[in-house]
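Asks: One structure coming up, written as structure tokens, with questions to follow.
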Amino acid sequence: MKKVIINTWHSFVNIPNVVGPDVEKEITRMENGACSSFSGDDDDSASMFEESETENPHARDSFRSNTHGSGQPSQREQYLPGAIALFNVNNSSNKEQEPKEKKKKKKEKKSKPDDKNENKKDPEKKKKKEKDKDKKKKEEKGKDKKEEEKKEVVVIDPSGNTYYNWLFCITLPVMYNWTMIIARACFDELQSDYLEYWLAFDYLSDVVYLLDMFVRTRTGYLEQGLLVKEERKLIDKYKSTFQFKLDVLSVIPTDLLYIKFGWNYPEIRLNRLLRISRMFEFFQRTETRTNYPNIFRISNLVMYIIIIIHWNACVYFSISKAIGFGNDTWVYPDVNDPDFGRLARKYVYSLYWSTLTLTTIGETPPPVRDSEYFFVVADFLIGVLIFATIVGNIGSMISNMNAARAEFQARIDAIKQYMHFRNVSKDMEKRVIKWFDYLWTNKKTVDEREVLKYLPDKLRAEIAINVHLDTLKKVRIFADCEAGLLVELVLKLQPQVYSPGDYICKKGDIGREMYIIKEGKLAVVADDGITQFVVLSDGSYFGEISILNIKGSKAGNRRTANIKSIGYSDLFCLSKDDLMEALTEYPDAKGMLEEKGKQILMKDGLLDINIANAGSDPKDLEEKVTRMESSVDLLQTRFARILAEYESMQQKLKQRLTKVEKFLKPLIDTEFSAIEGSGTESGPTDSTQD
């Protein structure tokens, strides 16, 4: 007989009633598969449960023996150790906090009667605390703003005028050092006689060098299209460049060596020459800014040549001093001679010798010593390079300056040959040549589209707006149009020049363009071409109604007057096709322009109202149908061409496949035969083995 132990609630004598339900709930949750730890609210129950376990272990064992079936542990027994472990962990932390919690409870009990009085004062205290917090936040924000204001740094835009002006300031001391340091080192009198001035200029240039390094740390640069203004980034960017190392070397205080060697050694300041890149940068920016770049390039080249000749003259004088003045015919003459003892004569003679040598003219005394020969050979090589540079650069500059004239002259020559070949009258030839002369003298030979085609669309539109928009707004029908349409039309305006006596349009001509007078005078003349009715001047326009092709116009699409140029006239032309192309994107503007055109025709009595209100014109429908037919024909031809290409490609592919088959067939046959042969050979061997 198996004994079945039935545990009742009375078996757990030492377990308080408060703990039982909570523990049972947690155990049932764990049986159902819920993996959750006990919350902080269950810490007390866990500790009480642990105490009951320690006091009555028999009850714990009897509780565990409560199974669903005999001989097998229940799910409660499986999960209970984990639950008890969790209870122990929580209990250990709770035991440490028990004395503190007891003290807090005592304080709370004591402070309960006081809290009733303080609850009344709580709103006032809360308000005061909130006000104090707001004040602190405002003070912190004010401090942050002040700190941000302090951190804000004035950044120089490298493309602005301030940076360009500073480049000019730093170029002056650089050029001073490059010209005077070598001269003072070679000509002792120049250094000793004007020592005070040189020292003042030297240290002033050093101050400018230091300021230039500071300016470099405040010069912005573009990062993702935006100018960087953070001080730390600017400094790090400058330090990471190779120029920073050169700048540091150029401001090393080598003047301290004056204490050891004396004031007659200005060559100790040669490290100041390392700042030459700033001079090159200034010249480069000036070349892009000036309106006369070719002249600036020539003058810049001449300056470089003069500096090279100056340095060569100083080196020649120093070599003569090292060998001895007057020791041979090649060196500088004896300085004891009054004619050659002056400082001005020393420099001029050396400069003259250097110029003759570097320009390969010669006519100088021949060298005597080996060192003199080496120096003259080096000078001749440098002179050849300088001469080639001069000829090449000046030749290219002159060709660039005359490129426009040469191209224009080529056009005139081609037209002259054509008129001579076609036997054009002499009067017509004179008119054509005068027209070309007018274009050249008034600098109207530039093709605007050719010049502006390299610019982005937005920049090109802005230039066209600045040049033509005011002129286009003078036209009545375009006065109230939206800005987008005006920009489209401005880009389509074409400049035209007419010579005296040229007809812009004649009565009865089909109107395909409208004209706006930019400069010059036009006359509305009779059929005889002499009688003038009206003179049109700058800002006038005509032909705007004809390009709208308004239905019901009695004049149709033809010109109603003869307009002739009195002198040379500059006009802007807007074609009908360009206008209609622009109006396709602006249908509302098209309707508004047609209404304005109808009002103008009604005022002049040139509008047939019945036809205008008759609805759509069948001619327009016919035009649309013809356009559709032409587009369909175009598509058919394209489809036929594509189909023919497809068929030809198929034929070529088939031919290639047949060639490949012919090539591979013998190879495949040989391989199959080899396989069959190997199979027959292996058969008898297998049988013998068996």
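Note that the numbers count up from 1, one per residue, in the order the chain is shown.
Here the Cβ of each residue, glycine as well, is placed from N, Cα and C on the backbone.
These came from Swiss-Prot, pasted as-is:
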- P293 to A: Affects ionic permeation (MUTAGEN)
- G543, S546, R559, T560: 3',5'-cyclic GMP binding site (BINDING)
- R559, T560: 3',5'-cyclic AMP binding site (BINDING)
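Just tell me what is around each of these and how deep it sits.
Replies: For P293 (mutagenesis position), the same-chain residues lying six or more positions away in sequence with a CB closer than 8 A to its CB are E287.
The 10 Å shell around the Cβ of T560 (3',5'-cyclic GMP binding site) contains 19 further Cβ atoms across the protein chains shown.
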Asks: Please list residues from the chain of G543 (3',5'-cyclic GMP binding site) whose Cβ is under 8 angstroms from its Cβ, counting only those at least six apart in sequence.
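Replies: When sequence neighbours closer than 6 are ignored, G543 (3',5'-cyclic GMP binding site) has C505, G511, E513, M514, Y515, R559 within Cβ distance under 8 Å.
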Asks: Taking G543, S546, R559, T560 as the record's 3',5'-cyclic GMP-binding set, what's the max Cα pairwise distance in Å, rounded to a whole number?
Replies: 10
Asks: Using CB atoms and a 10 A radius, I'd like the single residue among the binding-site residues S546, R559 with the highest neighbour count.
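Replies: Counting every other Cβ within 10 Å of each candidate, the maximum falls on S546.
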